[in-house]
Amino acid sequence: MVAAAVAAAEQVVAALREECATPAARLDGVAAAMAGEMAAGLAEEGGSKIKMIVSYVDNLPNGTEEGLFYALDLGGTNFRVLRVQLAGKEKRVVKRESREVSIPPHLMSGNSSELFGFIASALAKFVADEGHNAVFNDRQRELGFTFSFPVRQTSIASGTLIKWTKAFSIDDAVGEDVVAELQMAMEKQGLDMRVSALINDTVGTLAAGSYYDEDIVVGVILGTGSNAAYLEKANAIPKLEGELPKSGNMVINTEWGNFSSSCLPITEYDEALDKESLNPGEQIFEKLISGMYLGEIVRRVLLKISLQSSIFGNLDQTKLKTRFILRTPDISVMHHDGTPDLRIVAEKLADNLKITDTSLETRKMVVEICDIVTRRSARLAAAGIVGILRKIGRGVPGDKRKSVIAIDGGLYEHYTEFRQCLETTLTELLGEEASKSVAVKLANDGSGLGAALIAAAHSQYLN
């Protein structure tokens, strides 16, 4: 009986292992498909599954910026206001203050002027606290605005809202320029401040990295969601209208989460997850690699095992059938369990899923499932990065330039197995020689610091 139950469970794991396999040849295919989709998205609007949004950021901060700059980070039920004092190459960020403010629920579905009025009044209070040290000499204060909702950007400091996501539904803001709305609200507060850049958090990650390291060419977010932005040559963007920027460069926000390709290793669990999601058929790459979904994929595998095998004993499946009850931090803790009897795995299974009295053999199987799902995610993320590097001719044999990738997000920062797998996969795909010139760096707070730095790099007072 026991042997049959174990064999049935092992069959499920063996099938998962095979379906999630990411040999180098397959990952090379993913990288090539990513580079191809990128080129198609740059050629024309709507030319690709990935949007390849022109950010209008043509200068990245390089450490020489000076002065006091502000940032507003709006992306969820809270927003953040931030103030940074920059003192050039030698001292960099000399002071940094921030404040987080909760948005009252009624404002998230009210009207536009109420929401932006509330934000502007919080900004005005924050500015009032800056003390006597701030010398503006009749200069306007400048702000970088991180707005983490879909926008059709029309210039560095203007963009119309395409639609709200998360818990927001303010109909009269859709189709309006969010910068103009904020600017108007600030004027009503008597606040003399100019929005000098509208960005998204991934562009901010690239900027925050680039401020400390001028070799950074790609910014990636690997957290609850996933995205990448990178520095492209402006003359390689056929859809870019008007004259090319003086710098010759343009930051592109890829929106790579929506990438999909026949090269991707997709299982029955991924297909079911996608079908039951709020956006079926969309964000396929993100659903394979981001922190929002890894725990949920593992839960679905465990549920199948419980249906095909009695390995978990006499189990009430209520918890195991609850979507998203297993989060990525939970699988990370199980994956990193170093106790000889995998005690932490036993505790997690009991606490989260009411799976009790597991054998050591069963717990090892659970760790293996976490490993299979996480390795696939990390290796696919690495292949995506290699696709971007190849698109811009970096990290290829003969290229001696140093290329650094700035990565932000809890999945990369806190999930050690994920991070190590991503880094070794990069080396494997780039090859020993080329990988010597490619490095990965953690870059924190693109949405706050990054926005303030882009405001500084695009200040109206620069010569």
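Glycine too: its Cβ is placed from the backbone N, Cα and C atoms.
A C-beta separation below 8 Å, combined with a sequence spacing of at least six in one chain, links GLY410 (ADP binding site) to GLY223, THR224, GLY291, PRO329. If you look up Swiss-Prot, you'll see GLY76, THR77, ASN78, THR224, GLY410 marked as ADP binding site, on the strength of similarity to another entry.
Taken from Swiss-Prot, the feature D-glucose binding site applies to THR165, LYS166, ASN200, ASP201, ASN227, GLU255, GLU286. Applying an 8 A CB threshold to same-chain residues 6+ apart, the list for GLU286 (D-glucose binding site) reads GLY225, SER226, TRP256, GLY257, ASN258, MET292, TYR293.
Sequence annotations record features per position, and here Swiss-Prot assigns domain 'Hexokinase' to 7-456 based on sequence analysis.
Record note (Swiss-Prot) on the mutagenesis of GLY76 to Asp: Abolishes glucose phosphorylation activity. Taking a C-beta cut-off of under 8 Å and a sequence gap of six or more, GLY76 (mutagenesis position) has these contacts in its own chain: SER148, LYS166, ALA167. In the three-state DSSP reading, GLY76 (mutagenesis position) counts as coil.
Per Swiss-Prot, mutagenesis SER148 to Ala is noted as: Abolishes glucose phosphorylation activity. Within 10 Å of the C-beta atom of SER148 (mutagenesis position) sit 19 other C-beta atoms, taking all shown protein chains into account.
Just so you know, of the binding-site residues THR165, ASN227, the Cβ with the fewest other Cβ atoms around it within 10 Å is the one at THR165. On a Cα basis, ASN78 (ADP binding site) lies 14 Å away from THR165 (D-glucose binding site).
Counting Cβ atoms from all protein chains shown, ASP201 (D-glucose binding site) has 27 others lying within 10 Å of its own Cβ. If you count neighbouring Cβ atoms within 10 Å for each of the binding-site residues THR77, ASN78, ASN200, THR224, the highest count belongs to ASN200. Using a 10 Å radius centred on the Cβ of GLU255 (D-glucose binding site) and all shown protein chains, the other Cβ atoms total 23. Secondary structure at ASN227 (D-glucose binding site), as computed by DSSP, is strand. Per Cα geometry, ASP201 is the residue among the binding-site residues ASP201, ASN227, GLU255 nearest to ASN78 (ADP binding site).
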